[in-house]
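Since the structure comes first, as structure tokens, the remarks are kept for the end.
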Amino acid sequence: MLIKVKTLTGKEIEIDIEPTDKVERIKERVEEKEGIPPQQQRLIYSGKQMNDEKTAADYKILGGSVLHLVLALRGGGGLRQ
């Protein structure tokens with residue numbers, strides 16, 4: 001089934017997934033298309049952050065559903081003087 005992943009810039013990435021695919025696999029597909037490592041991705045669906053170990057079916061994702069991609073950038077160590 002085709003779903004869309006929307007980035008913060010408004011870009012929509014179309015991805016073909018199976019209901020049995022884990023969120024981890026969806027992140028791998030985003031990496032294939034956008035080059036963003038899965039560990040930097042946070043996927044949001046229905047206002048909730050998705051767990052890597054759950055499947056698309058667990059979240060009741062259907063064809064045409066839109067997931068939101070937020071980047072989790074590693075924090076630095078405070079302000080430098």
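These residue numbers are counts, starting from 1, taken along the chain as shown.
Every residue gets a Cβ built from N, Cα and C, even glycine.
Substituted residues are absent from this model; it holds the original ones throughout.
Pulled from Swiss-Prot, these are the features on record:
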{"type": "MUTAGEN", "residues": "Lys11 to Ala", "note": "Decreased interaction with B.pseudomallei Cif protein, leading to decreased deamidation"}
{"type": "MUTAGEN", "residues": "Glu31 to Gln", "note": "Decreased interaction with B.pseudomallei Cif protein, leading to slightly decreased deamidation"}
{"type": "MUTAGEN", "residues": "His68 to Ala", "note": "Decreased interaction with B.pseudomallei Cif protein, leading to slightly decreased deamidation"}
{"type": "MUTAGEN", "residues": "Ala72 to Arg", "note": "Prevents adenylation by UBE1C"}
To see if you understand the setup: which same-chain residues, six or more apart in sequence, place their Cβ under 8 Å from that of Ala72 (mutagenesis position)?
Gln39, Gln40, Gln41, Arg42
Fewest other CB within 10 angstroms, which one of the mutagenesis positions Lys11, His68?
Lys11
Between Glu31 (mutagenesis position) and Lys11 (mutagenesis position), how far is it from one CA atom to the other, in Å?
14
Measure from the CA atom of Lys11 (mutagenesis position) to the CA atom of His68 (mutagenesis position) and give the result in Å, rounded to a whole number.
10
